[in-house]
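Participant: Feature list, courtesy of Swiss-Prot:
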type	residues	note
MUTAGEN	Ser44 to Ala	2-fold decrease in catalytic efficiency and more than 5-fold increase in affinity for the natural substrate
MUTAGEN	Asn113 to Ala	200-fold decrease in catalytic activity and almost 2-fold increase in affinity
MUTAGEN	His118 to Ala	More than 2-fold decrease in catalytic efficiency and 3-fold increase affinity
MUTAGEN	Phe177 to Gly	4-fold and 8-fold decrease in catalytic activity and affinity, respectively
MUTAGEN	Phe177 to Asp	100-fold decrease in catalytic activity
MUTAGEN	Arg192 to Lys	40-fold and 5-fold decrease in catalytic activity and affinity, respectively
MUTAGEN	Cys265 to Ala	2-fold decrease in catalytic activity and almost 2-fold increase in affinity
ACT_SITE	His267	active site, proton acceptor
MUTAGEN	Trp268 to Gly	10-fold and 20-fold decrease in catalytic activity and affinity, respectively
Amino acid sequence: MSYQPQTEAATSRFLNVEEAGKTLRIHFNDCGQGDETVVLLHGSGPGATGWANFSRNIDPLVEAGYRVILLDCPGWGKSDSVVNSGSRSDLNARILKSVVDQLDIAKIHLLGNSMGGHSSVAFTLKWPERVGKLVLMGGGTGGMSLFTPMPTEGIKRLNQLYRQPTIENLKLMMDIFVFDTSDLTDALFEARLNNMLSRRDHLENFVKSLEANPKQFPDFGPRLAEIKAQTLIVWGRNDRFVPMDAGLRLLSGIAGSELHIFRDCGHWAQWEHADAFNQLVLNFLARP
């Protein structure tokens with residue numbers, strides 16, 4: 001039987017998660033039926049979702065025999081909105097823990113982009129026995145850069161878009177999000193804008209969260225040596241959101257890690273270089 005591509009609608013699921021005395025309705029997509037599970041965690045951009053972030057990576061993983069879970073973190077996509085005054089990544093890690101517990105999944109491989117990478121590190125530090133392998137793209141440490149003034153140009157534009165969610169500000173952010181802007185079609189802009197504006201509560205609560213705690217993503221650098229999982233670090237040479245030296249910091253701190261840098265690539269390696277990225281990840285996951 002020929003492979004049937006996954007669809008967002010057919011794989012859409014919801015679970016209730018208890019967090020800080022409240023019940024949050026959390027959305028995720030559940031794809032494939034493999035013995036090993038790969039969880040994909042998206043970044044923090046306005047309008048981001050698990051499906052939108054990894055649309056070019058889902059089918060190759062499922063075809064290779066993996067079960068794939070795409071989480072909409074609280075405050076994004078179809079999940080409930082929150083005002084968060086603590087560590088955003090620790091919150092995401094707790095939510096993910098509850099989801100995989102309810103799904104009765106003992107161990108997961110984690111693949112995270114930007115905020116998703118930072119949240120993957122948070123999960124691994126808290127529950128190392130639940131993690132197989134780690135793939136960290138354009139995020140994972142927090143902290144300062146040795147070479148780039150912080151906040152970066154990209155983060156400034158991201159925060160501006162949250163405060164003023166217009167098509168003009170979306171294009172300003174996306175223009176430096178990727179290296180080659182020729183793939184940024186009007187249809188992509190329209191879909192992302194619709195995602196943003198359909199959940200204004202997410203936008204407003206992200207701004208409120210920043211006001212409550214400007215440091216949503218703490219510096220995990222001093223604890224990286226605790227990570228024992230085999231780790232693939234992936235960066236874009238031209239990333240203007242999270243500087244490349246953050247990847248070097250991960251490489252230095254995590255003993256069982258390796259770093260792959262894509263040239264002519266911005267903050268979205270899994271999308272900009274999808275074919276090469278997918279093969280890189282599949283080879284990494286298949287290794288003993």
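Numbers run from 1 along the shown chain.
Glycine too: its Cβ is placed from the backbone N, Cα and C atoms.
For all the noted positions, this structure keeps the original residue and models no substitution.
Locate each feature and note its surroundings.
Facilitator: Cβ neighbour count for Ser44 (mutagenesis position): 25 (other Cβ atoms within 10 Å of its Cβ, all protein chains included).
Around the Cβ of Asn113 (mutagenesis position), the same chain contributes Leu40, Leu41, His42, Gly43, Asn53, Phe54, Met137, Gly138, Gly139, Trp268, Gln270, each under 8 angstroms and 6 or more positions distant in sequence.
Following the DSSP three-state reduction, the secondary structure of His118 (mutagenesis position) is helix. Sequence-distant neighbours of His118 (mutagenesis position) (same chain, 6+ apart, CB under 8 A from its CB) are Arg88, Ser89, Gly112, Gly139, Gly140, Thr141, Gly142, Phe217, Phe220.
In sequence order, Gly45, Gly154, Arg240, Phe241, Gly266, His267, Trp268 constitute the residues six or more apart from Phe177 (mutagenesis position) in its chain with CB-CB distances below 8 Å.
For Arg192 (mutagenesis position), the same-chain residues 6+ apart in sequence whose C-beta sits under 8 angstroms from its C-beta are Pro46, Gly47, Ala52, Leu170, Met174.
Taking all protein chains in view, 23 other C-beta atoms sit within 10 angstroms of the C-beta of Cys265 (mutagenesis position). Taken residue by residue with DSSP, Cys265 (mutagenesis position) is part of neither helix nor strand, so it is coil.
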Participant: Do me a favour and check the Cα-Cα span between Ser44 (mutagenesis position) and Cys265 (mutagenesis position); whole Å is fine.
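Facilitator: Distance (Cα to Cα, whole Å): 19 Å.
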